[in-house]
Amino acid sequence: MAASTLYKSCLLQPKSGSTTRRLNPSLVNPLTNPTRVSVLGKSRRDVFAKASIEMAESNSIPSVVVNSSKQHGPIIVIDNYDSFTYNLCQYMGELGCHFEVYRNDELTVEELKKKNPRGVLISPGPGTPQDSGISLQTVLELGPLVPLFGVCMGLQCIGEAFGGKIVRSPFGVMHGKSSMVHYDEKGEEGLFSGLSNPFIVGRYHSLVIEKDTFPSDELEVTAWTEDGLVMAARHRKYKHIQGVQFHPESIITTEGKTIVRNFIKIVEKKESEKLT
């Protein structure tokens, strides 16, 4: 049975490149902070199995009733053991979003589907996509069904799941560094709607999706640095599958909360389409 706790995290939490444990949430008054975070007891399972998009489409999860906020499924946050996960959660809580957090080895994708999520957020984390538990399988099986947002390693999971290669950045480690990022969403509403172009982001990574092997038949680049590194991408067919290489929850990313808000808007738009 899942244990439930309420949290309050610090937006200014520094990030360690070697972090392998997430922040311990402190209990707060549920009357002042109604956001609920569900945390399952740890049980490690080997659940990764590469699945096809066609299989995901033929085994869709139940539809979400959207006429009452209490009837929404949660946005599921897959925590890849990163110290910034709860800063992302803090943004979602401040935006009035109901969500649940599970570590990447605490449940299977089938168990995740049964929670009827309205969206999925794959958090940053140490290591490579192969260290991300159910994240890769989640991209392939739930991505076609509900909006999916990958952050940092979450974007790398999207890239690898659809055939890209994850390599060390040719420009070295970026740890707490700011960069100017340019974007082009081709006039469509997306993660960067309403942002300055370019805008400033905070970066904490040493790996990137390799430009030469970028799976352009499946994905399209939506944002990049001035030196040409991929900073965001989305699926060509399932445009609600998208991710960013930088950290929107970092204080360096001055317009980061707008990006999280835009993800929630994408979730709401997807729900409204189910009613038409």
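Glycine too: its Cβ is placed from the backbone N, Cα and C atoms.
Since we're looking at a predicted model, the values are computed, not measured.
Feature annotation from Swiss-Prot assigns domain 'Glutamine amidotransferase type-1' to 74-273; the stated evidence is sequence analysis.
For G150 to D, Swiss-Prot lists a mutagenesis experiment annotated as follows: In trp4-1; no visible phenotype under normal growth conditions. The Cβ neighbour count for G150 (mutagenesis position), using a 10 Å radius over every protein chain in view, is 31.
Residues or ranges marked as active site, nucleophile in Swiss-Prot: C152. Taking Cβ-Cβ distances under 8 Å and a sequence gap of 6 or more within the same chain, the neighbours of C152 (active site, nucleophile) are D82, S123, P124, G125, Y204, H205, V244, Q245, F246, H247. C152 (active site, nucleophile) falls within neither a helix nor a strand when secondary structure is assigned with DSSP, and so counts as coil.
Record note (Swiss-Prot) on the mutagenesis of G176 to E: In wei7-2; insensitive to inhibition of root elongation by ethylene. Its Cβ placed at the centre, G176 (mutagenesis position) has 14 other Cβ atoms within 10 Å. The DSSP secondary structure for G176 (mutagenesis position) is strand.
Taken from Swiss-Prot, the feature active site covers H247 (among others). Cβ-based neighbour count (10 Å, all protein chains) for H247 (active site) stands at 24. Under the three-state DSSP scheme, H247 (active site) falls in the strand class.
Look at Swiss-Prot and you will find E249 (among others) tagged as active site. There are 29 other CB atoms within 10 A of the CB of E249 (active site), with all protein chains counted.
A gap of 12 Å separates the Cα atoms of E249 (active site) and G176 (mutagenesis position).
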